[in-house]
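Pulled from Swiss-Prot:
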DOMAIN    233-391  domain 'SSD'
MUTAGEN   ARG617 to Glu  In Scp1-M1; strongly reduced interaction with sre1
MUTAGEN   CYS618 to Ser  In Scp1-M4; reduced interaction with sre1; when associated with S-680
MUTAGEN   LYS659 to Glu  In Scp1-M3; strongly reduced interaction with sre1; when associated with E-685
MUTAGEN   CYS680 to Ser  In Scp1-M4; reduced interaction with sre1; when associated with S-618
MUTAGEN   LYS685 to Glu  In Scp1-M3; strongly reduced interaction with sre1; when associated with E-659
MUTAGEN   ASP1023 to Lys  In Scp1-M5; reduced interaction with sre1
Amino acid sequence: MRIFTLGKGRISRGYARQVNPSLFAKYSYCIANNPWYFILVFTLLSITGIYSSLVAYQQSLYDQSLARWSAWYAESINAEANVITKQLYLLGTNTSVFSEDYLSNAYRWETSFHQYLAEYGYPCIRDEKSCVTISPIPKYYGKVDPVAQYSYTKGLPENEREVNKLRNDTIAEGFDSLSAFVITYFLKPEQVDTFHVVLKKFISETPNLYASLLDTSPTTVVARIPDLTVIYRWYLWVGFGVGLFAYLYLSLVRLHDIRAKFGLTATIFIQSGTAYFSTCSLLYFFERTGPICPWPMAYYIIIFMDIENSFRLLRAVIASPQTKRVPSRIMEGFSSTIIASFSSLLKKLLTLFVLSFFVYPLVQEFCLFLACSFVVSFLLHGSFFLAVLSVDIRRLELQDFLDSNSSNRNSKWWVPYLEYVRFMWSPWIIDNLGTVSFHMYVIYLQLQSSTDINGSWRLASPNIRFLITLYHRLGRILRERKLFPLITTGWFGDPTFLEALKEKTMAENLVIALYRPVILDTVNRRDYTNVYNSFHDRRVWRWSTFFSILFAIDFAVGLLVKALLRGWSDHDELSTDTTLHEEKFRIEPVPVHHQLDILKIAVSENYKTFASVGLDRCLVVWDLRQWCTKLVLSKEQMPRTLKAIALDPQGNYVSLFSKDTLFILNVESPCLMLQHSYHCKPNSKLNVFWMPGTHKDDEWKNFELVVVESSGEIQVFSLTIEIEGADIALVEKFQLSSPIIKSISIVSPTANRIACLTESGEVTVYSKKGPVWSPKILSQNKNYLTETKKDIYGIAMADILFLARDSGVDMIDLKNDELLHSFTLPPIKVNTFSVGVSNSRFVNGQFRVSSISFCFTHAVTEKVLYYYYGNECNESYIILNKWDQQPNLVDVHDPDNSLACLTFDELQENIHEVEDASECVMSSDGLYIFGMRRKSSSGICPTADEKNEDNGFTLRNRKLRTGHYNWTSYVPLLDSYMQDMEHKKNTHSGGETQVWEVWMYSQSEKKHRCKSLKMYNSLIIADPGPSLAVSDRCVAIVLGNYVALVGYGSEIFRDFYQIRNSDEMDRILRRKRKNLQRKRSGTIGC
């Protein structure tokens, strides 16, 4: 086996390398295979996160003194008297605040004071702490000296040289600055006196520790919720939410491959709400004891990000072939988009991190909230939304199977009007909603907060302290493994002190910046328990700990149950596949009840009905979906000579053609409906096509039966089927000047066509538009006159004809009679050429495909060649043809990225060559090729002499060798066959038996597989019989007197026909069949 790739003038062997399943593929496949279980698990986990945040909010509202306070905003100092605060300032120089001595002494003093407070019943509600930088401090020592009384570590420098040295060490705008550790206590009015007594007594008992550090008579100030956090005009926010819900719903309405539009819209809103509350819960658990974030805009920003991720996943899943199983489609879509979604998340987190250096603390807190929300939302998107989407696709496939006529495609009258505002769903808007929204709102918050503080727009100066505190907060868990107590940003709001400090420093403007305390990163759990023994804090701590532990236990139990019930892989544990998403190579024999070799096979267009005729002159019609026989005709019931067999597009009727008579049989209610004579030359071969006509209803149908003779004569019959019976009449007759090599039917959206390739090299296309058939000879390419035509193949829905020449293949648009593209291919053997297109769909009047594949036998080397033209990106597509806007063809939604549209020159070429096979058959999507070859039981392929010797014993040649032209019984033939078997057994003294194997190649997974075929009889077979594609992933190959259906992509064989093994579906189908049989039993007899 040799695999190589050609693309844009370069060879890339890595393109054909097998792609191993990633962790994301295993994860998504596991969820999509058991969606309801994971929906339950993630719902419980979300409830735990939401409930803990509601507990925090309820505790904050329960205490009236906290109902109007928020620690998220620390800059506003104008407030009403609701909460009394006491602030103690531990001041020092900008350099000393980072020294180990300063931090140790500050922490020791704070711990001692809190223990002292605990002895008196801890009369304060809580304490809030922050690091404060006050700048600028003038360069002159005389102006700074009055502030020195607030420093506890050391006095300020006594000479100007040291002042200049200090100024060089500063990090705040290049000026000298004064740093402080502020302890803010929020007290109830009745607790103020007690707090004063305890504070004075503590200071008097510790004269050597911070004797001059405090303002011994702290000013009573007020904390409040600034105007920015108060929600005015709720109806505007609710109206915006309703509008956003409508926009998202209409976006999903335009996705016709999604069934539950309202359900998925609600899922995204619920998922965003879960992320919002879970973020509040996480921040509350690790840091905050105040109310939850009061900004409604944060919720909508989370929704915008969910829209980005959801539509990225939806586009990938819709672009995957619909014939694959739902878990496989989810797996491929999630695996292809997880990297893009994760990179988008990283970009947003990096942007928020950079912005945090240039915004005020309240906006920093908002950035922190958004960052945490984005992470939680990303995790929920990859779990909860993934499971809900898999359920919805399953329901859509069930609905399409049960009643395709009741599809909701364009079912709403107002859907076409969305085309006028389609710019609202442009790819750029959908892909950048979250990015644009959070940038705009962060800028808005910075503008409003800076206006409140400075009176004008201003960015904060970059300060390294934010990075230091962030590092310590992360290191608290990852490195030091110490738990940060329930602390939030403090509040620096003593107007008296600020005014006094402003006068003493003679500074016109004081810029105040608050930061979380670095020193508190050294507080461990034991010290926290000893120090923070407030009733509110202890209760909050217990609730948060309980629900967080429950969160982890739920997830662990879910994984354990999943592993015990089904295992990590939902495939058969006895399977030889080692990876979870590696799909099955399946061979299923069809017991078609033939006793001799099968000569002819046929399948309906909907892959529902399969028919076969053998040397025993028996006809068997098989229902592939129900896996049962529908019609069996014995030799006595069949015509003496059978020239052709054909099934109608729906698989309900079968036509048989003898040398001068045609028969129409009903397959559903087995009976002969019609018998009619026709003209046919004695030695000519027939090719018969059913063309759809006018259908008034299920009780009156019209077809056109086109009979093509190899001599060049074409007859068109009009067939009408009613309840009372059927009628047929010859309506057209054509005669070509030379014999026909090959003829095909093309039932396109615009016309019914028959294309014929003659021995003279002409390609004549007969088209019916309206009541008249009109012929036309194709002559678009100048090479037509000089090169020999080898084969033709059509893509019906695209109205495209592929013409194989000596030097390549031409793709011709039959609608416009135009040459679209020429592919350079090696010489093709006659009647071995086939074409497949993957993921075909109609979008906005365009017929789009993801790839084009050619499979044929080389005319010189007799080797099977497979050419694939596509792109590694699963969202890329090619436009084969375009039509005017028509309701039955047009999908209003455009699920594809317009940037992913490729031209034929941009396609990558992948070539696969099978050296030890001479025949093959390709699936209709062009992604799988199958073949059958013979080898000995020892695994060695037979030699040419062995093949020639076996040709004498094959039943296929038995008719010519024994002279049984008019068979009247099976006995003489079977007796002769048993004698030949005995001779064969004596000839092969080694006792070797024939072994056949099926080989396949999967372009989608770059895999080559072989599997031995079980022999169900003792027939000696030289070559396999006819073969044809049965579905997008399945083919039928004849071997002797039985048919092997070969597929790749599912362990359950019925999955190849887009049927799911559901008990509910089986019950519905059985009920519908019984009703149909009762209806027909009274009108049509067998």
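The first residue you see is number 1, and the count goes up from there.
Each residue, glycine too, has its Cβ placed from N, Cα and C.
The noted changes are left out; the structure has the residues it started with.
Feature annotations (Swiss-Prot) mapped to structure.
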residue: ARG617; record: mutagenesis position; DSSP class: coil
residue: LYS659; record: mutagenesis position; DSSP class: coil
residue: CYS680; record: mutagenesis position; DSSP class: coil
residue: LYS685; record: mutagenesis position; DSSP class: coil
Between the Cα atoms of ARG617 (mutagenesis position) and CYS680 (mutagenesis position), what distance do you get, rounded to the nearest Å?
20
May I ask for the distance between CYS680 (mutagenesis position) and LYS659 (mutagenesis position), taken between their Cα atoms and rounded to an integer number of Å?
6
Could you say which of the mutagenesis positions ARG617, LYS659 has its Cβ with the most other Cβ atoms inside 10 Å?
ARG617
When you measure from the Cβ of CYS618 (mutagenesis position), how many other Cβ atoms are you left with inside 10 Å?
22
Can you grab the distance from LYS659 (mutagenesis position) over to CYS618 (mutagenesis position)? Cα atoms, rounded to a whole Å.
17
Between 0 and 100, where does the mean pLDDT of the domain 'SSD' (233-391) sit?
76
Sorry to bug you, but what's the C-alpha spacing from CYS618 (mutagenesis position) to LYS685 (mutagenesis position), rounded to the closest Å?
20
Within 10 Å of the Cβ of LYS685 (mutagenesis position), how many other Cβ atoms can you find? Include all protein chains, please.
14
